[in-house]
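Annotated in Swiss-Prot:
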- 104-199: domain 'TAFH' (DOMAIN)
- R105 to D: Disrupts interaction with PRDM14 (MUTAGEN)
- K109 to E: Disrupts interaction with PRDM14 (MUTAGEN)
- L330 to E: Reduces PRDM14 and OCT14 occupancy on target sites, no effect on interaction with PRDM14, predicted to impair homooligomerization; when associated with R-342; R-345; E-346; E-360; R-363 and R-374 (MUTAGEN)
- L342 to R: Reduces PRDM14 and OCT14 occupancy on target sites, no effect on interaction with PRDM14, predicted to impair homooligomerization; when associated with R-330; R-345; E-346; E-360; R-363 and R-374 (MUTAGEN)
- L346 to E: Reduces PRDM14 and OCT14 occupancy on target sites, no effect on interaction with PRDM14, predicted to impair homooligomerization; when associated with R-330; R-342; R-345; R-363 and R-374 (MUTAGEN)
- L374 to R: Reduces PRDM14 and OCT14 occupancy on target sites, no effect on interaction with PRDM14, predicted to impair homooligomerization; when associated with R-330; R-342; R-345; E-346; E-360 and R-363 (MUTAGEN)
- C498, C501, C518, C522: Zn(2+) 1 binding site (BINDING)
- C509, C512, H530, C534: Zn(2+) 2 binding site (BINDING)
Amino acid sequence: MVGVPGAAAFQLGCEKRVPAMPGSPVEVKIQSRSSPPIMPPLPPINPGGPRPVSFTPTALSNGINHSPPTLNGAPSPPQRFSNGPASSTSSALTNQQLPATCGARQLSKLKRFLTTLQQFGNDISPEIGEKVRTLVLALVNSTVTIEEFHCKLQEATNFPLRPFVIPFLKANLPLLQRELLHCARAAKQTPSQYLAQHEHLLLNTSIASPADSSELLMEVHGNGKRPSPERRDENNFERDTVPPEPPAKRVCTISPAPRHSPALTVPLMNPGGQFHPTPPPLQHYTLEDIATSHLYREPNKMLEHREVRERHHNLSLNGGYQDELVDHRLTEREWADEWKHLDHALNCIMEMVEKTRRSMAVLRRCQESDREELNYWKRRFNENTELRKTGTELVSRQHSPGSTDSLSNDSQREFTSRPATGYVPVEFWKKTEEAVNKVKIQAMSEVQKAVAEAEQKAFEVIATERARMEQTIADVKRQAAEDAFLVINEQEESTENCWNCGRKASETCSGCNIARYCGSFCQHKDWERHHRLCGQSLHGHSPHSQSRPLLPGGRGSARSADCSVPSPALDKTSATTSRSSTPASVTAIDANGL
C-alpha cells in the first residue's frame with residue numbers, strides 16, 4: 001500500500017477541470033496554447049498581510065503537481081496571483097496556487113484524521129487519549145517531527161498505522177500549520193497560544209469521523225479487507241458538509257485527461273490538439289501503467305510517448321525548476337533493513353553451502369576408506385581361498401597313486417609360478433609366531449627375576465631397619481631405667497624434700513614418720529600412693545628392705561633401718577613411665593632394668 005490518501009487525490013483530479021481562480025495552473029495551460037507566456041506583474045508586497053509563498057522544490061509537499069507548464073523547452077514562471085487579501089482559510093491558500101475547495105477539503109480531511117486518532121485513543125483508555133491529544137498538539141506546533149509522532153503514537157496505542165499516514169501528514173500538515181499561523185497572526189498571538197485557546201477548532205469531536213479507525217490502523221487479526229459500505233451509511237450527516245469521496249484504491253475515470261507518470265512533466269495532447277491539465281500524481285507505481293495502457297495497442301505511439309517523456313524529463317532536470325514529488329518509496333532506514341535482511345539471508349545460504357560441501361567431503365572420504373577396507377578384505381579372502389585350494393590339491397595328490405613322482409615337481413612349479421608380492425608361506429608365519437612367543441617368555445622370566453630380586457632387597461632393608469629400631473628402643477629403655485635409679489638414689493639421700501612436689505619439706509607423715517611434705521595439700525595428694533608404704537613401714541618387715549643391696553653403688557647396706565623404706569620419688573618415676581595410679585616396687589624396676 002502506498003501512502004497518499006487516494007480519495008483526495010482523485011477528487012482533485014476530477015475538479016481541476018473547472019478553473020477556480022484566474023491564476024490556476026489550468027488557465028495557464030489553456031492560455032499558453034493561443035499566446036506565448038507573458039510574465040505577469042508581481043502583486044505589491046503588503047507588510048501587514050501574509051507573505052506570498054515562494055515556489056521552491058520544498059515549498060509544497062502535499063503530493064500535488066503544481067509545476068508550471070513547459071512549452072518548447074522553456075518553462076514559464078509560476079503564477080503568484082490571488083483574488084484578494086487573505087481573510088479566511090480558502091483565501092490564505094490562494095497564495096499557494098491551490099483551489100479553495102481543494103485546500104478546504106485537505107484541511108478538513110487532516111482535522112478529521114487527527115480527531116479520529118484522539119477518539120480512538122479515548123476508546124482505549126482516557127490516559128492513552130490524553131497522550132494522543134498531547135502528541136497531536138505537539139505535531140501541529142512542530143515540536144515533534146512526523147516520524148517521531150508516528151513512532152510515539154504506535155507506542156502509545158500499541159497499534160500499527162497504515163503506510164499512507166506519514167505521506168498524508170507530510171502532504172497536508174503544512175497547510176494546517178499555515179492556517180494556524182495566519183489565525184495566530186490575526187489574533188496577535190503565537191501559534192502555540194492560539195492552538196491552546198482554540199483547541200476545539202482542531203480536535204472537534206462534534207464532527208463525525210470520515211471513516212472508521214480501522215482505515216487508519218493496520219488490521220491485526222483481519223484479512224486486510226476494507227470495511228463494508230454499511231458502516232459509511234451510518235454517518236449520513238457527514239454528506240451534508242463534505243461531498244462523498246471514492247475509495248483510496250479506486251481509479252477515477254471522469255477526467256478526460258489520460259493518466260501518466262509523475263515523471264512526465266509535459267502535458268499530453270488529445271486528438272483535437274488541445275492540452276489537458278496535468279493531473280495530480282496518485283499511486284505512481286500504477287499510474288504509468290494506466291497512462292500507457294492505450295498506447296500498447298499501437299507500438300509507434302508508445303515509442304513516441306517514451307521519447308517525449310525522456311526528453312522532457314531531461315529538460316526538467318536541467319532547466320533548474322522541478323517540483324518535489326511525494327516519494328512513496330522505501331526510506332533509508334527501510335532500505336538498510338532490507339539490505340541487512342538480504343545480507344543475513346545470503347550469509348545463511350553461504351553457511352549452508354559450506355556445511356553441505358564439508359559434509360560431502362566427509363562422506364567422500366568415508367566412502368573411499370570403506371572401499372579400501374573392502375578391497376583389502378577381498379584380497380585376504382581370495383588369498384585364503386587359494387591357500388585352501390592348494391592344500392587340498394596337495395593332500396589329494398599325496399594320497400593318489402602315481403603322484404609321488406610329480407608331487408615335488410608340481411609343488412616346486414607352483415611355488416615358483418606364484419608371484420612374490422602379497423604371498424607369505426604358512427611355515428614362515430608359524431616360525432615368526434614361535435620366535436615372538438619365545439621372546440615374550442624370556443622377557444617375562446627376566447621381569448619376574450628382577451621383581452624377586454627387588455623384593456629380596458626390600459626385605460633385607462626392612463629387616464636391618466627393624467633390628468636397628470629394636471636396638472635403639474632397648475638402649476632408650478636401659479637409659480631410662482638408669483636415669484630412674486639415679487633419681488631414686490637422689491630422693492633417698494635428700495629426705496628434706498617434699499615427696500610430692502620436691503620442694504623443701506616442713507611436715508612429716510604421722511603414720512610412719514618417714515615421708516615428708518611441704519604441706520597438707522601435698523600429703524593428701526600423695527596419700528593414694530603413700531598409704532600402702534605407710535602401712536608396710538608400720539609392720540617393720542618390708543620386702544623392699546631386702547632388695548636394697550641390689551641397687552647400684554651398694555648404698556642400701558650402709559643405711560639405717562628407718563631409712564630402709566623406699567622413697568616416694570621412685571613411685572613418681574614409675575608412674576611417669578608406666579602411667580599407672582599405683583606405685584611400682586624397686587625390685588620390679590631393677591628386674592626390668594637389668
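Heads up, the Cβ atoms here are built off N, Cα and C, so glycines get one too.
Modelled residues match the original; the substitutions are not represented.
Mapped onto this structure are the features recorded in Swiss-Prot.
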{"residue": "R105", "record": "mutagenesis position", "CB count, 10 Å": "20"}
{"residue": "K109", "record": "mutagenesis position", "CB count, 10 Å": "19"}
{"residue": "L330", "record": "mutagenesis position", "CB count, 10 Å": "11"}
{"residue": "L346", "record": "mutagenesis position", "CB count, 10 Å": "10"}
{"residue": "L374", "record": "mutagenesis position", "CB count, 10 Å": "10"}
{"residue": "C498", "record": "Zn(2+) 1 binding site", "CB count, 10 Å": "20"}
{"residue": "C501", "record": "Zn(2+) 1 binding site", "CB count, 10 Å": "16"}
{"residue": "C509", "record": "Zn(2+) 2 binding site", "CB count, 10 Å": "19"}
{"residue": "C512", "record": "Zn(2+) 2 binding site", "CB count, 10 Å": "17"}
{"residue": "C522", "record": "Zn(2+) 1 binding site", "CB count, 10 Å": "20"}
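Cα-Cα distances to C501 (Zn(2+) 1 binding site) place none of the recorded positions K109, L342, L346, C512, C534 within 10 Å. When the alpha carbons of C498 (Zn(2+) 1 binding site) and L346 (mutagenesis position) are compared, the span between them is 106 angstrom. Following the DSSP three-state reduction, the secondary structure of C498 (Zn(2+) 1 binding site) is coil.
The two recorded residues, C534 (Zn(2+) 2 binding site) and C518 (Zn(2+) 1 binding site), show a Cα separation of 18 Å. In this structure, C518 (Zn(2+) 1 binding site) belongs to neither helix nor strand by DSSP; it is coil.
Within the set of binding-site residues C509, C512, C518, C522, H530, the entry lying nearest in space to L342 (mutagenesis position) is C522 (CA atoms). What surrounds the Zn(2+) 1 site, by Cβ distance within 8 Å of the Cβ centroid and not counting C498, C501, C518, C522, is the set N497, W499, N500, G502, R503, A505, Y517, G519, F521 from the same chain.
Closest to R105 (mutagenesis position) in space, going by CA atoms and restricting to the recorded positions L330, C512, C522, is L330. For C518 (Zn(2+) 1 binding site), the nearest neighbour among the listed recorded positions (K109, L346, C509, C512, H530), judged by C-alpha distance, is C509. Looking at L342, C518, C534, the recorded positions in this record, the fewest other C-beta atoms within 10 angstroms of the C-beta turn up around L342. H530 (Zn(2+) 2 binding site) sits 11 Å from C522 (Zn(2+) 1 binding site), taking the C-alpha atoms as the reference points. Between the CA atoms of L346 (mutagenesis position) and K109 (mutagenesis position) there is a gap of 45 Å, rounded to the nearest whole number.
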